[in-house]
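Colleague: For reference, the structure I am asking about is given below.
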Amino acid sequence: MSSKEQKTPEGQAPEEIIMDQHEEIEAVEPEASAEQVDPRDEKVANLEAQLAEAQTRERDGILRVKAEMENLRRRTELDIEKAHKFALEKFINELLPVIDSLDRALEVADKANPDMSAMVEGIELTLKSMLDVVRKFGVEVIAETNVPLDPNVHQAIAMVESDDVAPGNVLGIMQKGYTLNGRTIRAAMVTVAKAKA
């Protein structure tokens, strides 16, 4: 046989065989390079993961700080609102004994005596004016009778048997109570009805 007449599988020409073998070699080379990972690529991937983690921590930190600032702002607003709302509490507490004295003066005044009528009227007007002024600032009087005893606004002094008032209800007021913008600043001292034995 001549050198040109070599046996080829399935009638392929020698150039085709060389090309096929060359393609197989090229196909094998990428597999070999895939096994050899460039250390720089691994380092880049590691750094990217660290960067993503740091960004997530930073975002979480920023959100946490924003939430804390918002909570602080709300608390401050509430504190300021309460300070405005209840700033008068100390002043009102100092004023309550004066109001009580005017109430007691009216209770003991001889209203049937014509000589005392001008004084009684003056005390009534003074008390009314004073109560009108404190009401403008959110003060309300607790002086209702025949209502259920409420420990938030009533202080029970005694229990008295009664047919007219249901047991557990306020029978009488010994000393009026007061609230400032819904908060009790002095509980009303009351007698409470109980069933007859």
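Positions of Cβ are set from backbone N, Cα and C atoms, glycine also.
It should be emphasised that the depicted structure is a prediction, and the values quoted were computed from it without experimental measurement.
Annotations per Swiss-Prot:
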type	residues	note
MUTAGEN	ARG73 to Ala	Great decrease in ability to interact with DnaK
MUTAGEN	ARG74 to Ala	Great decrease in ability to interact with DnaK
MUTAGEN	LYS82 to Ala	Great decrease in ability to interact with DnaK
MUTAGEN	ARG104 to Ala	No effect in ability to interact with DnaK
MUTAGEN	GLU107 to Ala	No effect in ability to interact with DnaK
MUTAGEN	GLY122 to Asp	Temperature-sensitive phenotype
MUTAGEN	ARG183 to Ala	Loss of ability to interact with DnaK
MUTAGEN	VAL192 to Ala	Loss of ability to interact with DnaK
Colleague: Sort the mutagenesis positions GLU107, GLY122, ARG183, VAL192 by C-alpha distance from ARG73 (mutagenesis position) and give me just the closest.
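Modeller: Closest by Cα: ARG183.
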Colleague: Consider the mutagenesis positions ARG74, LYS82, ARG104, GLU107, VAL192 and say which one has the Cα lying nearest the Cα of ARG183 (mutagenesis position).
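Modeller: For ARG183 (mutagenesis position), the spatially nearest of the mutagenesis positions is LYS82.
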Colleague: On a C-alpha basis, identify the one among ARG74, LYS82, GLY122, VAL192 that is nearest to ARG104 (mutagenesis position); the candidates are the mutagenesis positions.
Modeller: GLY122
Colleague: Where's the emptiest Cβ shell within 10 Å among the mutagenesis positions ARG74, LYS82, GLU107, ARG183, VAL192?
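Modeller: Lowest Cβ count within 10 Å among the mutagenesis positions (ARG74, LYS82, GLU107, ARG183, VAL192) is GLU107.
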Colleague: Within 10 Å of the Cβ of ARG104 (mutagenesis position), how many other Cβ atoms are there?
Modeller: 11
Colleague: Sort the mutagenesis positions LYS82, GLU107, GLY122, VAL192 by C-alpha distance from ARG74 (mutagenesis position) and give me just the closest.
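Modeller: Of all the candidates listed, LYS82 is nearest in space.
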Colleague: Rounded to an integer, what is the Cα-Cα distance in Å between GLU107 (mutagenesis position) and GLY122 (mutagenesis position)?
Modeller: 14
Colleague: Reduce the DSSP letter at GLU107 (mutagenesis position) to three states and note it down.
Modeller: helix
Colleague: Have a look around ARG73 (mutagenesis position) and count the other CB atoms within 10 A of its CB, chains all included.
Modeller: 10
